[in-house]
Amino acid sequence: MFKTTLCALLITASCSTFAAPQQINDIVHRTITPLIEQQKIPGMAVAVIYQGKPYYFTWGYADIAKKQPVTQQTLFELGSVSKTFTGVLGGDAIARGEIKLSDPTTKYWPELTAKQWNGITLLHLATYTAGGLPLQVPDEVKSSSDLLRFYQNWQPAWAPGTQRLYANSSIGLFGALAVKPSGLSFEQAMQTRVFQPLKLNHTWINVPPAEEKNYAWGYREGKAVHVSPGALDAEAYGVKSTIEDMARWVQSNLKPLDINEKTLQQGIQLAQSRYWQTGDMYQGLGWEMLDWPVNPDSIINGSDNKIALAARPVKAITPPTPAVRASWVHKTGATGGFGSYVAFIPEKELGIVMLANKNYPNPARVDAAWQILNALQ
């Protein structure tokens, strides 16, 4: 019964030239409510950007014990969706002339003297193609000297630029090195160059005391959790944000030419440029892209950790292809207690943000997002 109703509704919406707010509301609720029930998600916020305008939806609790509901001001941990901010901040540094993706890593960290670092560039770090850096920086890395020792001792499995292996230790180091010429800390650079110009006034790396009341608890095996500190966490998975700010983030990425700051405008475009291809996926800086129209099986199955975290051969795109408006641009993210997903289609001025205080399987997120955006495109 439910499937039949949903399919009919999707077909109706797809055929209309303009979806009224009530249609958007129906499509979102008919897709997300069963997802919340199936995945036992305590609280969720969704934004749909349709014809450039945001529509907001919230469900459940940010804090179960206090029965505090999710609102448009609730802060969620973004997990790896943070990498899209790191990619854009790196793009902004390129636009300012502070760094080049072709620069060797050692230019920005001369202490990195081990011979395996010869030939590894900032591009390799930003796009997980350095040769097999691990998914996580080890927990025992606490200090800058520990971090140097970790990278000095790392041994690549492949030559740089031949395989993509998704890694926090790769893009995290890119983020840390990309801001070095500015003289700013990573957090300062992100605040002044990305968050503030885009008026992301409730987006944080470190949640300030005044905002803690809005910071949702994540839930893992029934226990309330927040992300633990770790080396390069800010750069790889450390951003917390609201559904309103994340809708604004998608709007900015949909239409970068509307942004006044030229280097940020260029940074967004550079983050959506295509540097490598693996299968039908193109790797940007933080963002991942597929050609639109897209095969839903590609994005849904490709998001499964068995595929997303596996080593895959890459083909270099030289020179990189500038941002393609006919693209499905997306990124998944998770921490121990949160699961997020962002996807948008620039050509359609259409996008979605899904923030939840439970880490649930990526394919379920992508499937729901696809159903909603496909119905509205």
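Positions of Cβ are set from backbone N, Cα and C atoms, glycine also.
Under its mutagenesis entries, Swiss-Prot includes SER80 to Asp, Glu or Gly with the note: Loss of activity. SER80 (mutagenesis position) counts 21 other C-beta atoms within 10 Å of its own C-beta, drawing on all protein chains shown. Annotation note: SER80 (mutagenesis position) sits in a helical segment as assigned by DSSP.
Contacts of GLN136 (beta-lactam binding site) defined by a Cβ separation under 8 A and a same-chain sequence distance of 6+ are given as ALA167, ASN168, SER169, GLY230, in order along the sequence. Annotated beta-lactam binding site per Swiss-Prot: SER80, GLN136, TYR166, ASN168, ALA334, ASN359, in sequence order, evidence recorded as experimental evidence.
Taken from Swiss-Prot, the feature active site, acyl-ester intermediate applies to SER80, supported by experimental evidence.
Experimental mutagenesis is annotated in Swiss-Prot for LYS83 to Gln or Thr, with the remark: Lowers activity more than 1000-fold and increases protein stability.
The 10 Å shell around the Cβ of LYS83 (mutagenesis position) contains 30 further Cβ atoms across the protein chains shown. According to Swiss-Prot, the mutagenesis experiment LYS83 to Arg carries this note: Lowers activity more than 2000-fold.
Among the sequence features in Swiss-Prot, the mutagenesis site THR86 to Ile is noted as follows: Increases activity about 200-fold with respect to cefotaxime. Reduces activity about 8-fold with respect to cephalothin. Reduces thermodynamic stability. Around the Cβ of THR86 (mutagenesis position), the number of neighbouring Cβ atoms within 10 Å comes to 31.
Quoting Swiss-Prot on the mutagenesis of LEU135 to Ala: Reduces binding affinity of inhibitor compound 3 about 4-fold. Within its own chain, LEU135 (mutagenesis position) has LEU165, TYR166, ALA167, ASN168, SER169, LEU309 as residues 6 or more apart in sequence whose C-beta sits under 8 angstroms from its own.
Record note (Swiss-Prot), mutagenesis TYR166 to Glu: Lowers activity more than 1000-fold. The unchanged residue is displayed. Other Cβ atoms within 10 Å of the Cβ of TYR166 (mutagenesis position) number 20 in total over all chains.
Experimental mutagenesis at this site is recorded by Swiss-Prot as ASN168 to Asp or His, annotated: Lowers activity more than 1000-fold. Around the Cβ of ASN168 (mutagenesis position), 23 further Cβ atoms fall within 10 Å across all displayed protein chains.
If you take the C-beta of GLU235 (mutagenesis position) and look for same-chain residues 6 or more apart in sequence within under 8 angstroms, you find SER82, THR86, ILE171, GLY172, LEU173, PHE174, GLY175, ALA176, PHE186. The note that Swiss-Prot attaches to the published mutagenesis GLU235 to Lys is: Increases activity about 150-fold with respect to cefotaxime. Reduces activity about 5-fold with respect to cephalothin. Reduces thermodynamic stability.
In the three-state DSSP classification, TYR237 (mutagenesis position) falls within a helix. Other Cβ atoms within 10 Å of the Cβ of TYR237 (mutagenesis position), summed over all protein chains shown, number 25. Here the residue is the original one, but Swiss-Prot notes a mutagenesis experiment at this spot, TYR237 to Gly: Increases activity about 180-fold with respect to cefotaxime. Reduces activity about 100-fold with respect to cephalothin. Reduces thermodynamic stability.
Sequence-distant contacts of ASN305 (mutagenesis position), defined by Cβ-Cβ distance under 8 angstroms and a gap of at least six in the same chain, are ASN362. Record note (Swiss-Prot) on the mutagenesis of ASN305 to Ala: Reduces binding affinity of inhibitor compound 1 about 17-fold.
DSSP gives VAL314 (mutagenesis position) a coil state; it is part of no helix or strand. Here the Cβ of VAL314 (mutagenesis position) has 22 other Cβ atoms within 10 Å, regardless of which shown protein chain they belong to. One entry in Swiss-Prot concerns the mutagenesis experiment VAL314 to Glu. Its note says: Increases activity about 100-fold with respect to cefotaxime. Reduces activity about 5-fold with respect to cephalothin. Reduces thermodynamic stability.
The Cβ of LYS331 (mutagenesis position) lies under 8 Å from the Cβ of SER80, VAL81, LYS83, THR84, GLY286, TRP287, GLU288, TYR341, VAL342, each of which sits 6+ residues away along the same chain. In Swiss-Prot, a published mutagenesis experiment is listed as LYS331 to Ala, annotated Lowers activity more than 1000-fold.
Between TYR237 (mutagenesis position) and ASN359 (beta-lactam binding site), the C-alpha separation comes to 14 Å. The Cβ of ALA334 (beta-lactam binding site) has GLY79, SER80, SER340, ASN359, ASN362 as same-chain neighbours under 8 Å, each 6 or more residues away in sequence.
In the three-state DSSP scheme, ASN168 (mutagenesis position) is classed as helix. Secondary structure at LYS331 (mutagenesis position), as computed by DSSP, is strand.
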